Amino acid sequence: MGACGSKGSTSDKGLASDKDGKKAKDRKEAWERIRQAIPREKTAEAKQRRIELFKKFDKNETGKLCYDEVHSGCLEVLKLDEFTPRVRDITKRAFDKARALGSKLENKGSEDFVEFLEFRLMLCYIYDFFELTVMFDEIDASGNMLVDEEELKRAVPKLEAWGAKVEDPAALFKELDKNGTGSVTFDEFAAWASAVKLDADGDPDNVPESA
């Protein structure tokens, strides 16, 4: 996994307490479907799926995707909104990161669009941000997009199941709460989770490369 987020500004509720009407079983089934829906693998079959998926996203047939096309494709083609109400936030993070990195690759790519060269990269980031969102929402019991110290302490078994070693929950909270506000944002959690390589699904990603 490799993703870092910006400050969570969305007001959408988290998934942890089923405030969006989904139960744990529903989320697990949706998560498995999304794993199958996003062709991230470096295989000929997955690449062919990406070619077909790119064409479905590229409604204007320009050979490049603007953000609105990416967001629309994630809703209409991949149906990622079945998983979380925060699709726009997740896809925007992934789109921005992929196009920024893609524009630096051999001076190719566009600053405003994602081309096929960056498409797999973007899909990997979408998957990463979904995984980070799953973990954060499981910890954020209140659904307010902030994790307090008590929520973190209660989540220690989950953190350890995802691969973290937590010997001192209080010390970990101080480490995560970089600005000392008394709560941990999605951005702070995502940076730490990526650094320690937390894995919610047991399927570690390869380092994203070109299409």
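Each Cβ is built from the backbone N, Cα and C atoms, and glycine gets one as well.
The Cβ neighbour count for Asn60 (Ca(2+) 1 binding site), using a 10 Å radius over every protein chain in view, is 9. Annotated Ca(2+) 1 binding site per Swiss-Prot: Asp58, Asn60, Thr62, Lys64, Glu69, in sequence order.
Under its natural variant entries, Swiss-Prot includes His71 to Tyr with the note: In strain: Miranda, PBOL and DM28C. Within the same chain, residues at least 6 positions away in sequence whose Cβ sits under 8 Å from that of His71 (variant position) are Val87, Arg88, Thr91, Lys92, Phe95.
Around the Cβ of Lys79 (variant position), the same chain contributes Ala37, each under 8 angstroms and 6 or more positions distant in sequence. Natural variation at this site is recorded by Swiss-Prot as Lys79 to Arg, annotated: In strain: DM28C.
Here Swiss-Prot notes a natural variant, Pro85 to Ser, with the remark: In strain: PBOL and DM28C.
Following the DSSP three-state reduction, the secondary structure of Ala98 (variant position) is helix. The Cβ of Ala98 (variant position) has 26 neighbouring Cβ atoms from other residues within 10 Å, across all protein chains displayed. Here Swiss-Prot notes a natural variant, Ala98 to Ser, with the remark: In strain: PBOL.
The note that Swiss-Prot attaches to the natural variant Ala100 to Val is: In strain: Miranda.
Among the features that Swiss-Prot reports, Ca(2+) 2 binding site is placed at Asp140, Ser142, Asn144, Glu151.
Quoted from Swiss-Prot, the note on natural variant Leu152 to Phe is: In strain: Miranda, DM28C and PBOL. Shown in sequence order, Ile139, Pro169, Leu172, Phe173, Leu176, Val184 are the residues of the chain, 6+ apart in sequence, with a C-beta less than 8 angstroms from the C-beta of Leu152 (variant position).
Among the features that Swiss-Prot reports, domain 'EF-hand 4' is placed at 164-199, with the record citing sequence analysis. Across the domain 'EF-hand 4' (164-199), the model assigns an average pLDDT of 93.
If you draw a 10 Å sphere around the CB of Ser183 (Ca(2+) 3 binding site), it holds 19 other CB atoms from the protein chains shown. For Asp177, Asn179, Thr181, Ser183, Glu188, the entry in Swiss-Prot reads Ca(2+) 3 binding site, with the evidence type sequence analysis.
Nearest neighbour of Ser183 (Ca(2+) 3 binding site) by Cα distance, taken over the binding-site residues Asn60, Lys64, Glu69: Glu69. The helix, strand and coil residue counts that DSSP assigns across the domain 'EF-hand 4' (164-199) are 18 helix, 2 strand, 16 coil. Across the structure, Asp140 (Ca(2+) 2 binding site) and Ala100 (variant position) are spaced 30 Å apart at their Cα atoms. In this view, Asp58 (Ca(2+) 1 binding site) is surrounded by 19 other Cβ atoms within 10 Å of its Cβ, with every protein chain counted. Counting every protein chain shown, 18 other Cβ atoms lie within 10 Å of the Cβ of Glu151 (Ca(2+) 2 binding site).
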